[in-house]
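What follows is a short report on a single structure.
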Amino acid sequence: MKLGFLIPNHPNEKRVALLPEHVKGFNNELVIETGFGETLGISDAEYVKVGCTIASREEIFKTCEGIFSLKVLKPQDYKHIREGQIIVGWTHPEGSGKIFMEEQGIPKNLIIVDLDNIHPSIYYKDYVIPMEWIPSNFVRKNSYIAGYASTMHAVMNYGSIPTSETKVAILGSGNVSQGAFSAISKFNPDIRMFYRKTMNQLKDELEEFDIIINGIEMDNPNKHILTLEDQMRLKKNCLIIDAAANLGKAIEGARHTTASDPIYNKDGKYYYAVNNSPSIFYRQSSKAISEAFSKHVYSKELEFYLDVIAEVEEMIV
């Protein structure tokens, strides 16, 4: 079966999710969109050399059973998506890809292989099948880069260099928070780390912080770390960096921003929430993604996902 790789049409997305050096022993026939590796200076010929076929975007939709798109497919591609195709990538069906699921995923019976770092799952119709064969945290390097990149990018666009007098709160202890800590600590500010069990301490001291960096993803859309009421207590000009880009969940009311317009002001506070910040350091993040996905995703035969869905449909009957 054929797995086609598309250039993501997400704003400012420069990551290349498959490098020629990682194309080894795959069972699927790989079809690469023309210019796929251009941002890294990788020619189409380099993909051909390792056994890939080069094709146009439209041809890939027409001829490939599986479609890989790093970010959720946009409306301009909807007309090309065929009934029952396998869509692989960061679709985030319950988050930024919810509209895609409503307009394409469910109506066209698509098999969505969502490569969430912590909970990779297959979405089909109204069913969610955990991919337990993929280890949780399998692309942790990209998450670390997300924390690092978000912090550096936010500070640069906020326009003020942190000092030893700058008070910083970092929420969480996972990969994203670790990356954020690595970045902000270079300025030698006054840093406090808060975890899920110590959030009450954060709430007691909200007014003290100049920068708050979130590295936690919340599963419950109705439960927030920083509510609107909490945010009203923050000091004027406080910079809130949602490095986890959790779209209004961890930080109530926060919205996604873009690399070209990364910060907005609301009630005297500044918010940053770029949901593809690792693309800022796209050379390192491309390698991290390509390595992890090649090992755990691309090497898997597409027939496997069809078999999983067949088992689900048998149970339905």
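Cβ coordinates are placed from backbone N, Cα and C, and glycine is handled just like the others.
Unsubstituted: the structure retains its original residues.
Within 10 Å of the Cβ of E13 (mutagenesis position) there are 17 other Cβ atoms, across all protein chains. Swiss-Prot documents E13 to A as a published mutagenesis change and attaches the note Loss of activity.
Under DSSP, R15 (mutagenesis position) is assigned to coil, being neither helix nor strand in the three-state scheme. Non-local contacts of R15 (mutagenesis position) by the CB criterion (under 8 A, 6+ apart in sequence, same chain) comprise P8, T39, L70, N276, P278, S279, Y282, S285, S286, I289. As a published mutagenesis entry, R15 to K appears in Swiss-Prot alongside the note: Loss of activity.
In the three-state DSSP scheme, K71 (mutagenesis position) falls into the strand class. Its own atom aside, the Cβ of K71 (mutagenesis position) has 22 Cβ atoms within 10 angstroms in the protein chains shown. What Swiss-Prot records for R15, K71, H92 is pyruvate binding site.
Under its mutagenesis annotations, Swiss-Prot gives K71 to R the following note: Loss of activity.
For G172, S173, G174, N175, V176, S177, the entry in Swiss-Prot reads NADP(+) binding site. Secondary structure from DSSP puts S177 (NADP(+) binding site) in a helix. S177 (NADP(+) binding site) has a Cβ environment of 24 other Cβ atoms inside 10 Å.
A C-beta separation below 8 Å, combined with a sequence spacing of at least six in one chain, links H92 (pyruvate binding site) to V72, K98, D114, D116. The sparsest Cβ neighbourhood within 10 Å, among the listed binding-site residues (G172, G174), is found at G174.
Cα-Cα distance from V176 (NADP(+) binding site) to K71 (mutagenesis position): 19 Å (rounded to the nearest whole number). V176 (NADP(+) binding site) is surrounded by 33 other CB atoms, counting those within 10 A of its CB over all protein chains shown. Among the binding-site residues S173, G174, N175, the residue whose Cα lies closest in space to that of E13 (mutagenesis position) is N175. Between the binding-site residues S173, N175, N175 has the most other Cβ atoms inside 10 Å of its own Cβ, all protein chains included. Taking the C-alpha positions, the distance from S177 (NADP(+) binding site) to K71 (mutagenesis position) comes to 22 Å.
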